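Asks: If you scroll down you'll find the structure; I have some questions about it.
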Amino acid sequence: MTSLPVLLFLIILLLPSMITEGRVLTQTGKEATIFADQKTNHEADLKNPDPQEVQRALARILCALGELDKLVKDQANAGQQEFKLPKDFTGRSKCRSLGRIK
């Protein structure tokens with residue numbers, strides 16, 4: 001049952017950042033640099049996110065949560081007391097290519 005709080009925490013933590021990925025201001029609060037081939041209204045994107053991007057972000061989160069849940073169960077079955085996330089977990093994840101946001 002400890003995996004459920006971890007999963008909920010990851011959803012709450014990752015969802016806002018995945019939806020607005022690449023569309024936020026820097027820490028100084030200055031407007032982000034816009035390249036010549038990037039013609040987007042960032043404020044409009046933040047107010048009205050593209051439903052497809054939201055769907056892709058949710059698909060990536062659900063995929064990652066499924067992999068994390070499987071990893072937790074595998075470690076529990078192996079009798080490990082501590083949860084140890086492999087260093088290359090994010091690099092080898094099947095979810096990286098799933099629903100890639102522009």
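Going from the start of the chain as shown, residues are counted 1 onward.
Note: Cβ is positioned from N, Cα and C throughout, glycine not excepted.
Every residue here is the original one, so none of the noted swaps is modelled.
Heads up, here are the entries from Swiss-Prot:
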MUTAGEN   Arg56 to Glu  Reduced neuron activity in the VNO
MUTAGEN   Arg60 to Glu  Reduced neuron activity in the VNO
MUTAGEN   Cys63 to Ser  No neuron activity in the VNO
MUTAGEN   Glu67 to Arg or Gln  No neuron activity in the VNO and marked reduction in the accessory olfactory bulb
MUTAGEN   Asp69 to Arg  Reduced neuron activity in the VNO
MUTAGEN   Cys95 to Ser  No neuron activity in the VNO
Asks: What is the Cβ neighbour count of Glu67 (mutagenesis position) at a 10 Å cut-off, with all protein chains included?
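Replies: A count of 16.
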Asks: Given Arg60 (mutagenesis position) and Asp69 (mutagenesis position), what distance in Å do their CA atoms have, once rounded to a whole number?
Replies: 14
Asks: According to DSSP, does Asp69 (mutagenesis position) fall in a helix, a strand, or coil?
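Replies: SS state of Asp69 (mutagenesis position) = helix.
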